[in-house]
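As given in Swiss-Prot:
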type	residues	note
MUTAGEN	Tyr80 to Ala or Phe	Abolishes enzyme activity
ACT_SITE	Tyr80	active site, proton donor/acceptor
MUTAGEN	Asn231 to Ala	Abolishes the formation of the MIO cofactor and thereby abolishes enzyme activity
MUTAGEN	Asn231 to Unk	Abolishes enzyme activity; when associated with X-355
BINDING	Asn231, Gln319, Arg325, Asn355, Lys427, Glu455, Asn458	(E)-cinnamate binding site
MUTAGEN	Gln319 to Met	Increases deamination activity with beta-Phe. Increases beta-regioselectivity in the amination of cinnamate. Abolishes enzyme activity; when associated with K-325
MUTAGEN	Tyr322 to Ala	Abolishes the formation of the MIO cofactor and thereby abolishes enzyme activity
MUTAGEN	Phe371 to Unk	Abolishes enzyme activity; when associated with X-322
Amino acid sequence: MGFAVESRSHVKDILGLINAFNEVKKITVDGTTPITVAHVAALARRHDVKVALEAEQCRARVETCSSWVQRKAEDGADIYGVTTGFGACSSRRTNRLSELQESLIRCLLAGVFTKGCAPSVDELPATATRSAMLLRLNSFTYGCSGIRWEVMEALEKLLNSNVSPKVPLRGSVSASGDLIPLAYIAGLLIGKPSVIARIGDDVEVPAPEALSRVGLRPFKLQAKEGLALVNGTSFATAVASTVMYDANVLLLLVETLCGMFCEVIFGREEFAHPLIHKVKPHPGQIESAELLEWLLRSSPFQELSREYYSIDKLKKPKQDRYALRSSPQWLAPLVQTIRDATTTVETEVNSANDNPIIDHANDRALHGANFQGSAVGFYMDYVRIAVAGLGKLLFAQFTELMIEYYSNGLPGNLSLGPDLSVDYGLKGLDIAMAAYSSELQYLANPVTTHVHSAEQHNQDINSLALISARKTEEALDILKLMIASHLTAMCQAVDLRQLEEALVKVVENVVSTLADECGLPNDTKARLLYVAKAVPVYTYLESPCDPTLPLLLGLKQSCFDTILALHKKDGIETDTLVDRLAEFEKRLSDRLENEMTAVRVLYEKKGHKTADNNDALVRIQGSKFLPFYRFVREELDTGVMSARREQTPQEDVQKVFDAIADGRITVPLLHCLQGFLGQPNGCANGV
């Protein structure tokens with residue numbers, strides 16, 4: 001019984017987003033071609049992506065709408081924001097049409113840059129502003145905002161020239177739209193000297209100079225144009241779009257790394273069996289389980305896991321802890337939340353979200369509230385909770401890796417040793433992960449429940465969508481830290497597992513050879529070999545022949561049991577057997593520590609490069625997670641962590657974090673999942 005192919009939707013969708021991000025060169029803006037969160041993220045993060053405003057598709061309706069507004073305004077029609085005041089002042093009337101629009105922009109340029117205060121970030125990043133300019137432009141293509149085509153062309157030119165205004169970080173309640181942030185885009189278009197524009201990454205000049213440099217002149221706003229520019233959800237939706245691109249990629253990354261965790265922890269793959277999820281058919285649960293089942297299918301580490309649980313199996317837990325065993329059930333609502341949020345944000349991206357909506361075909365202006373960003377605001381809260389859920393799962397799994405009683409044979413703190421009194425492995429990361437998780441859980445608290453009435457009680461409910469999107473972006477940055485730490489730890493665990501296998505072979509070879517040399521009976525030899533395989537190697541690696549550590553204790557106990565059970569065996573007297581066992585112990589002390597130390601030192605020096613010298617890496621070579629291991633160890637040039645190594649954990653985790661933040665991590669992700677949906681290899685930037 002297997003999974004239905006149709007259930008692979010979210011994996012397919014996310015891989016599609018990654019490919020779209022990589023491949024897009026031009027974003028068509030025409031009011032009919034959908035713009036996705038991947039397109040928005042690509043424009044925000046890649047300077048080679050251009051915007052193409054398609055006149056053939058939308059110019060006629062834009063100009064018809066603009067002409068209708070101008071005609072009605074000149075005729076003295078009573079239309080909100082055209083011949084009336086704004087918000088709570090809509091009872092006021094005026095025929096000073098252009099002055100009214102410029103007055104609106106002037107009063108909304110009320111943000112403050114808090115340079116010198118903590119936190120130091122006091123402005124929205126250029127990525128958010130460029131994305132907002134794109135979404136405002138797209139909103140106008142529906143032909144119901146009343147703005148001139150020339151203003152839209154100017155926005156297109158500014159985007160393609162990489163010119164955008166500096167915008168204060170705070171000040172928007174996202175209803176009536178993102179008024180204050182959007183006023184800075186309007187301020188750039190009208191050439192307000194107080195508005196500072198960025199040109200590229202380094203140049204900052206006043207708005208009039210920025211316009212001049214790209215061959216534009218300041219606009220004198222006509223009726224409704226100022227209101228159309230500021231009265232929308234574009235900033236909240238812009239940030240939400242890049243947030244959703246990242247959330248999708250990180251979701252798939254966490255899901256995939258759950259499989260890698262199963263391998264290194266010696267988890268049982270049974271938790272992903274299709275029948276378990278068929279009888280509880282939540283879509284996200286089925287999809288996550290299907291992915292994990294495929295990732296673990298034919299895993300070479302599962303062979304080691306089955307061997308591990310076959311020894312003293314009645315003394316070992318029958319099932320894995322929740323962080324692995326219930327991961328599909330835990331991920332189920334997170335998958336669904338992120339999927340639904342993506343759909344919602346993309347709906348907002350492809351919408352006209354201002355007021356009033358001009359229905360020129362029926363000769364009317366419809367006064368509504370498409371500027372209300374509650375759909376974005378609420379879903380940003382939901383996504384932040386989902387992100388906290390992903391972080392909690394990582395924290396639980398990471399904790400299992402750090403504790404020797406839970407990690408099925410791995411050393412505490414994932415310390416390579418051998419002297420654990422001076423090697424604390426990844427203990428610092430363990431502490432940091434607790435800090436990250438705590439902050440992430442705090443950020444999961446909702447923003448949208450903290451609404452205050454604004455603007456003279458006219459905006460008595462508002463969405464806080466931009467604030468919520470910003471906080472979700474912040475949460476994602478913490479999740480990236482947690483993923484970087486967890487992936488670093490799992491690569492360390494892979495190294496330790498492979499060293500463990502090599503060391504066990506050394507112990508078995510030495511025990512077998514010495515048993516033969518000392519003339520021990522076959523059943524005695526078998527008992528000793530059983531102990532050599534059963535005792536976790538990291539419990540005695542620091543001093544293999546210490547009589548107080550588990551290996552020698554186990555071997556002695558086995559010998560004692562043999563002597564008690566057998567007074568004679570194959571003609572050997574008990575006294576003779578005791579003498580031979582004593583000789584075995586003496587020779588063991590002479591040989592075992594030296595041979596184990598030689599293997600450990602070689603691995604510590606060369607790590608994954610020992611594959612050139614032996615078959616220590618045979619397990620990871622056959623794993624679907626090899627692309628991640630190679631990427632971290634080879635592409636990022638990290639190494640096995642030990643007390644003798646000069647580098648600190650921070651240096652390695654920083655490299656992994658940077659690769660997540662700039663999107664390089666999607667390279668091994670795509671390679672890892674290549675066979676799941678037949679996706680081609682690729683690369684990506686900007687997670």
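Glycine is treated like the rest: Cβ placed from N, Cα and C.
Mapped onto this structure are the features recorded in Swiss-Prot.
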residue : record                     : contacts (Cβ under 8 Å, 6+ apart)
Tyr80   : mutagenesis position       : Ser90, Asn355, Pro356, Ala365, His367
Asn231  : mutagenesis position       : Gly81, Ser176, Gly177, Leu179, Leu182, Asp354, Asn355, Phe371
Gln319  : mutagenesis position       : Arg268, Arg325
Tyr322  : mutagenesis position       : Trp330, Ala396
Lys427  : (E)-cinnamate binding site : Met402, Asn413
Glu455  : (E)-cinnamate binding site : Gly87, Ala88, Ser176
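Note on Arg325 ((E)-cinnamate binding site): other Cβ atoms within 10 Å of its Cβ, all shown chains, come to 18.
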